[in-house]
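**Student:** The active site, tele-AMP-histidine intermediate annotation in Swiss-Prot covers HIS112. Summarising the annotation, Swiss-Prot assigns AMP binding site to ASP43, ILE44, ASN99, GLY105, GLN106, SER107, HIS112, LEU113, HIS114 and lists similarity to another entry as the type of evidence. Feature annotation from Swiss-Prot assigns domain 'HIT' to 18-126. A mutagenesis experiment is reported in Swiss-Prot for this position, THR17 to Ala, and the note states: Loss of interaction with CALM1. No effect on desumoylase activity. Among the mutagenesis entries in Swiss-Prot is CYS38 to Ser, noted as: No effect on desumoylase activity. Quoted from Swiss-Prot, the note on the mutagenesis of CYS84 to Ser is: Loss of desumoylase activity. Here the residue is the original one, but Swiss-Prot notes a mutagenesis experiment at this spot, HIS112 to Asn: Reduced interaction with SUMO2. According to Swiss-Prot, the mutagenesis experiment HIS114 to Arg carries the annotation: Reduced interaction with SUMO2. Annotation of the mutagenesis experiment VAL115 to Asp in Swiss-Prot: Significanly reduced interaction with SUMO2. Loss of desumoylase activity.
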Amino acid sequence: MADEIAKAQVAQPGGDTIFGKIIRKEIPAKIIFEDDRCLAFHDISPQAPTHFLVIPKKHISQISVADDDDESLLGHLMIVGKKCAADLGLKRGYRMVVNEGADGGQSVYHIHLHVLGGRQMNWPPG
């Protein structure tokens with residue numbers, strides 16, 4: 001977790017990201033789901049037994065810059081996350097998280113939905 005916080009503190013908005021490279025298939029990822037609007041894949045640094053990300057193919061750097069036109073797409077990410085969680089056997093529950101900005105732990109400036117499960121989640125999370 002400390003490593004993720006360190007990454008978030010030095011991450012900068014703007015420019016191409018690792019997620020853009022994954023969308024374009026320039027670098028490999030363990031893809032769970034893909035359609036014309038989004039991509040779901042396993043996190044390379046899992047924080048739970050099951051930890052995957054759902055990202056839009058449209059570049060939106062962070063939730064604070066999303067606008068009303070993005071509403072359907074952002075909802076679609078949650079529905080895809082729910083379906084992937086079911087496909088991966090997360091029957092007892094899971095957590096969906098979107099990090100916003102450096103203080104919120106955002107380490108990649110391409111909005112992404114974390115889905116974590118396979119263990120009891122703690123509260124508060126941070």
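Placed from the backbone N, Cα and C atoms, the Cβ positions cover glycine too.
Situate these features within the shown structure.
**Tutor:** DSSP gives HIS112 (mutagenesis position) a coil state; it is part of no helix or strand. Using a 10 Å radius centred on the Cβ of HIS112 (mutagenesis position) and all shown protein chains, the other Cβ atoms total 26.
According to its DSSP assignment, GLN106 (AMP binding site) is coil.
In sequence order, HIS59, VAL108, TYR109, HIS110 constitute the residues six or more apart from THR17 (mutagenesis position) in its chain with CB-CB distances below 8 Å.
Taken residue by residue with DSSP, CYS38 (mutagenesis position) is part of a strand.
In sequence order, ILE32, PHE33, ALA40, PHE52, VAL54, VAL115 are the residues near CYS84 (mutagenesis position), counting only same-chain partners six or more apart with C-beta under 8 A.
For HIS114 (mutagenesis position), applying a Cβ distance below 8 Å and a minimum sequence separation of six or more within one chain yields ASP43, GLN47, HIS51, PHE52, LEU53, ARG95, MET96, VAL97, VAL98, ASN99.
A simple way to gauge crowding: the CB of VAL115 (mutagenesis position) has 26 other CB atoms within 10 angstroms, across all the protein chains here.
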**Student:** Considering every residue in the domain 'HIT' (18-126), what is the mean pLDDT value?
**Tutor:** 96
**Student:** Where does ASN99 (AMP binding site) sit in DSSP terms: helix, strand, or coil?
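**Tutor:** Note: ASN99 (AMP binding site) is coil by DSSP, not helix or strand.
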